[in-house]
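So Swiss-Prot lists the following for this protein:
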ACT_SITE  Cys89  active site, nucleophile
ACT_SITE  His334  active site, proton acceptor
DOMAIN    80-375  domain 'USP'
MUTAGEN   Cys89 to Ser  Abolishes both enzymatic activity and effects on cell proliferation
Amino acid sequence: MEDDSLYLGGEWQFNHFSKLTSSRPDAAFAEIQRTSLPEKSPLSSEARVDLCDDLAPVARQLAPRKKLPLSSRRPAAVGAGLQNMGNTCYENASLQCLTYTPPLANYMLSREHSQTCQRPKCCMLCTMQAHITWALHSPGHVIQPSQALAAGFHRGKQEDAHEFLMFTVDAMKKACLPGHKQVDHHSKDTTLIHQIFGGCWRSQIKCLHCHGISDTFDPYLDIALDIQAAQSVKQALEQLVKPEELNGENAYHCGLCLQRAPASKTLTLHTSAKVLILVLKRFSDVTGNKLAKNVQYPECLDMQPYMSQQNTGPLVYVLYAVLVHAGWSCHDGHYFSYVKAQEGQWYKMDDAKVTACSITSVLSQQAYVLFYIQKSEWERHSESVSRGREPRALGAEDTDRRATQGELKRDHPCLQAPELDERLVERATQESTLDHWKFPQEQNKTKPEFNVRKVEGTLPPNVLVIHQSKYKCGMKNHHPEQQSSLLNLSSTTRTDQESVNTGTLASLQGRTRRSKGKNKHSKRALLVCQ
């Protein structure tokens, strides 16, 4: 259920009009085809997970990690809005947060996966690559997400955005693994997705009888925060890592002294992810009712106090996306998101509507999912974008789309989609002064191949004259060639700068010397493009 009355204010309109296109990423890939792709990074033997000495055997089983590419082709500005296909706001809000995740977006723009993907059918990584590339290279447009993104999840009703988010992340993680079913457990923790979103919990139990210590390490892709008694994300994190006393019926059975003894259990972050997904537990597991309370969250978050190793410096994260639910239950309401473009401007992504907003508006929401990225990672990717090439000229994607379509269809089955509807792409127009208009006319006047009386050069071939000009009063119906001659004569003052775009209405306003000052109230010619 989409409730427009629940929308929050504080933003100003960014796009004055939306351009709806079909689900085809050709225009986005056209730009990538015209530029050289970054070389694949060599395999790195460095393990970013700082494992303890007792975990050295496990570390040797981990697959070598690939360095995530830094793409110089990622646009700095905001991309497209997403069309709501009916109770799909949860999908749109989640996809926008993933689209503006810098490490994931840059990897997708490199097309590294689709060039080596061996899966006979569509995989989530290939599908997400097409979506992210297309969305980031379609500013001012409204695009329709591929149905393959929610295949097996969407059932035609409102779903939980966090569940869909983790469904997509898990599907991308599985797409990174080999095709065979038997995969080593530790190999799952070295995939591209785990490099971006993954970290490691450290659960430490200390026996208060023999002072023995037992450590358990578990991977994670997101962190759920209990906000029942917390007024801020910082308080929720402090409660999460607060030591827990195990005694009485919950006494710990120590493996060293072989006794049931009181113990202390502490949960900390052993390694923190590049991208941190914090989920505020707002919905009841039983009833689905929402805990509608304001929980403060900062623009910059220091995660060092919650790490197992306290001897290092600050570990600062910056906020780049917020997923919001407006409503009273997980079964209804409306989802939208806020994202931070690489240029630093925040935008509200509400299905097809894209509006610029302030950081004050972003921090005042009843957030459901928070997306943080390490400050060093954000600065590294921002520097990469700032060194990128200059923006393309308007309309360049339309020129090269047809030339690249054949090559795109050979890349991977997931990248194939219906054709773009050319009628829905608007052309840019440029204003011109009278002096600017006269100058090219004088330059072109001496060229013999240019015929100013030839109307075909300035009017589209599918023009139908509804109202004839004022010269028709002196004609007879059996002289069509005379009508055509006068129509050509009336077009002498029109130039290519005033050519009529397909799908618009135009009127011939030029007058010949013979009719100057006469018949001021006669009808002008009205043209319709079919």
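Heads up, residue numbers simply count up from 1 along the chain you see.
Placed from the backbone N, Cα and C atoms, the Cβ positions cover glycine too.
At each noted site, the model still has the original residue.
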Other than its own, how many Cβ atoms are within 10 Å of the Cβ belonging to the residue listed as 'active site, proton acceptor'?
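Step by step: centre on the Cβ of the residue listed as 'active site, proton acceptor', count other Cβ atoms within 10 Å, giving 23.
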How big is the Cα-to-Cα gap, in Å, between Cys89 (mutagenesis position) and His334 (active site, proton acceptor)?
7
Under a three-state reading of DSSP, tell me whether the residue listed as 'active site, proton acceptor' is helix, strand or coil.
strand
Would you report the average pLDDT that the model assigns to the domain 'USP' (80-375)?
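In the predicted model, the domain 'USP' (80-375) has a mean pLDDT of 91.
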Can you see whether DSSP assigns Cys89 (mutagenesis position) to helix, strand or coil?
helix
